[in-house]
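The annotation GTP binding site is assigned in Swiss-Prot to Ala30, Val31, Gly32, Lys33, Thr34, Cys35, Asp135, Ser166. What Swiss-Prot lists as Mg(2+) binding site is Thr34, Thr52. The annotation that Swiss-Prot gives for the mutagenesis experiment Ile45 to Phe reads: Decreases the rate of nucleotide exchange. Experimental mutagenesis is annotated in Swiss-Prot for Ile45 to Leu, with the remark: Increases the rate of nucleotide exchange. Quoted from Swiss-Prot, the note attached to the mutagenesis of Gln78 to Leu states: Probable loss of GTP hydrolysis activity. Loss of interaction with RhoGDI. Quoting Swiss-Prot on the mutagenesis of Arg83 to Gln: Loss of interaction with formin1. Quoted from Swiss-Prot, the note on the mutagenesis of His120 to Gln is: Loss of interaction with formin1. The annotation that Swiss-Prot gives for the mutagenesis experiment Cys212 to Ser reads: Probable loss of prenylation. Loss of interaction with RhoGDI.
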Amino acid sequence: MLAFSDMNTGAGKIENGKKALKIVVVGDGAVGKTCLLLAFSKGEIPTAYVPTVFENFSHVMKYKNEEFILHLWDTAGQEEYDRLRPLSYADSDVVLLCFAVNNRTSFDNISTKWEPEIKHYIDTAKTVLVGLKVDLRKDGSDDVTKQEGDDLCQKLGCVAYIEASSVAKIGLNEVFEKSVDCIFSNKPVPKASVTTQAKSQESTQQKKKSKCLLQ
């Protein structure tokens with residue numbers, strides 16, 4: 001097993017001669033995080049919803065004539081796991097900020113909960129915004145639009161906004177290919193807006209004041 005010894009480098013690692021990175025998936029419960037990981041890595045779709053506490057496994061992905069080892073970490077979105085969830089964040093290279101396009105609350109929570117939480121604990125990790133369940137989007141409804149996702153991506157300074165569907169097998173490879181590219185390529189990461197940067201600095205200051213994660 002790969003030991004991530006250098007905290008929050010955001011630079012990937014080498015394991016058994018292959019480039020490796022740790023990817024953590026966060027977002028509200030039931031937005032499709034587990035389905036995303038299983039559909040991508042195993043081609044499976046769970047038949048029933050079972051809330052995740054912690055789950056992690058590795059997957060070898062072939063991309064650009066090279067093999068990459070992806071260490072995938074699934075996390076619980078429920079509030080009762082708020083104190084435990086950050087234990088999975090250490091040494092993360094990429095964080096997937098996930099919401100369901102047919103669940104506006106999950107979209108709003110990216111800005112109010114998930115992005116601030118990630119910046120608080122692992123502010124050097126790259127972030128990819130992922131809109132899941134695009135196969136369930138209905139025109140003329142209150143569903144989150146592609147433009148709204150693009151705008152939020154730019155506001156938060158995410159590497160990219162990608163829409164995906166585990167059931168329809170849309171965008172799955174793109175999510176993880178982009179994750180690899182943002183770590184092992186030299187392309188600059190978009191800068192967050194001034195407002196977002198100010199919030200991140202405030203979050204970092206709060207982190208320095210906290211003495212214990214678990215009580």
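Quick reminder: no glycine exception, Cβ is built from N, Cα and C everywhere.
None of the listed substitutions appears in this model.
Known features from Swiss-Prot, placed on the structure.
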residue	record	Cβ neighbours (10 Å)
Val31	GTP binding site	26
Gly32	GTP binding site	29
Thr34	GTP binding site	21
Cys35	GTP binding site	21
Thr52	Mg(2+) binding site	17
Gln78	mutagenesis position	14
Arg83	mutagenesis position	12
His120	mutagenesis position	19
Asp135	GTP binding site	15
Ser166	GTP binding site	23
In whole Å, how far is Gln78 (mutagenesis position) from Ala30 (GTP binding site) when you measure between their Cα atoms?
9
Near Ser166 (GTP binding site), which of the recorded positions Ile45, Thr52, Arg83 can be found within 10 Å, Cα to Cα?
Ile45
I need the CA-to-CA distance for Arg83 (mutagenesis position) versus His120 (mutagenesis position), whole Å please.
13
Neighbour count, 10 Å Cβ-Cβ cut-off, for Lys33 (GTP binding site): what number do you get?
26
Same chain, 6+ residues apart, C-beta under 8 Å of the C-beta of Ile45 (mutagenesis position), given in sequence order:
Cys35, Leu38, Ala39, Ser166, Val167
In Å, how long is the longest CA to CA span across Ala30, Val31, Gly32, Lys33, Thr34, Cys35, Asp135, Ser166, which the record gives as the GTP binders?
17
Secondary structure at His120 (mutagenesis position) (DSSP, helix/strand/coil)?
helix
10 Å Cβ neighbour count around Ala30 (GTP binding site)?
16
C-alpha of Gly32 (GTP binding site) to C-alpha of His120 (mutagenesis position): distance in Å?
24
His120 (mutagenesis position): which of the recorded positions Thr34, Gln78, Asp135 is the nearest Cα neighbour?
Gln78
